[in-house]
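*Asks:* So Swiss-Prot lists these for the protein:
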- 78-141: domain 'bZIP' (DOMAIN)
- 149-359: domain 'DOG1' (DOMAIN)
- C256 to N: Gain of interaction with NPR1; when associated with S-262 (MUTAGEN)
- C262 to S: Gain of interaction with NPR1; when associated with N-256 (MUTAGEN)
Amino acid sequence: MNTTSTHFVPPRRFEVYEPLNQIGMWEESFKNNGDMYTPGSIIIPTNEKPDSLSEDTSHGTEGTPHKFDQEASTSRHPDKIQRRLAQNREAARKSRLRKKAYVQQLETSRLKLIHLEQELDRARQQGFYVGNGVDTNALSFSDNMSSGIVAFEMEYGHWVEEQNRQICELRTVLHGQVSDIELRSLVENAMKHYFQLFRMKSAAAKIDVFYVMSGMWKTSAERFFLWIGGFRPSELLKVLLPHFDPLTDQQLLDVCNLRQSCQQAEDALSQGMEKLQHTLAESVAAGKLGEGSYIPQMTCAMERLEALVSFVNQADHLRHETLQQMHRILTTRQAARGLLALGEYFQRLRALSSSWAARQREPT
């Protein structure tokens, strides 16, 4: 029995939209092996020229497809199409991920740009312009600011806007006729708003505790009264006490006891801060002069600075507890007046900062 060797055409990569090219190669292979058994299903009709048919199919020209073409098209193309669809879906997924990352990068850049504009406005207000130049030391702080701190400043700006809205709402309600249930809802919302600020500060302190401690996110007049990144609870109670009238004897006693407890807690935190400053100074100053390398001192100082975040959180916890205790001592209407007075107090400090900055820019 004579065995004719079959010459296989090397496979060639073809696309879904090139079905006839591969079929042409298969036909050429069968044509070159004429002594090979050929099934009747793929016999080329006698009235067609094999050479011209092969040439037409290899160039993708239209013709009457024979049964083999139909079988190959139906049996081979679905797998190719499914693979191509899967590749397209994967490419689309990666494209969406790249687009999402790009949008996030744009948003971060936008936040940084807004913050730089705010810092520039703040520099103008605080008189950092000298002639036609800018004090770059005052603004160098912005260059190294992390995206987390930029996001905090944006959040704090929205927080102040919401506080102003709540103040207007409380003022309107207290001058009108409203039920205690509606008033209680406004008081609870205002309390939650302050608690939200404490959570925001706690997250920001983990990123840059010096930024929170310095109060750079507040106006200059607010920074003048700053105590461990915020207001001093005992002093604030002293300012707000006249707005609580009329108070019962028991309420007055409770408020005085609360203020005394706040003073004791504030003294303990202040003493802890002084001790931390003392130990931090010793850590930085340790070592011999002229060593050139400060790595051991910096490592020790960094470990001690971790306690600074705890001080900020404890101070905010004291503010949180003071507000809650005042809410417990006062009636709903008294608490609403107290929150209104507290909000207006901060509004007046911000207005004082703006007025002082405007006075500095006036010609003498």
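Placed from the backbone N, Cα and C atoms, the Cβ positions cover glycine too.
Keep in mind the model shows the original residues, not the substituted ones.
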*Asks:* Under DSSP, is C256 (mutagenesis position) part of a helix or a strand, or is it coil?
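*Replies:* For C256 (mutagenesis position) - judged by DSSP and reduced to three states - the answer is helix.
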*Asks:* Any same-chain residues 6+ apart from C262 (mutagenesis position) with CB under 8 Å of its CB? Would you list them in sequence order, or say none?
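*Replies:* For C262 (mutagenesis position), the qualifying residues are P233, S234, L237, L318, T322.
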*Asks:* I'd like the Cβ neighbour count for C256 (mutagenesis position), meaning other Cβ atoms within 10 Å of its Cβ, all protein chains included.
*Replies:* 12
*Asks:* Give, as a single whole number between 0 and 100, the mean pLDDT over the domain 'bZIP' (78-141).
*Replies:* 69
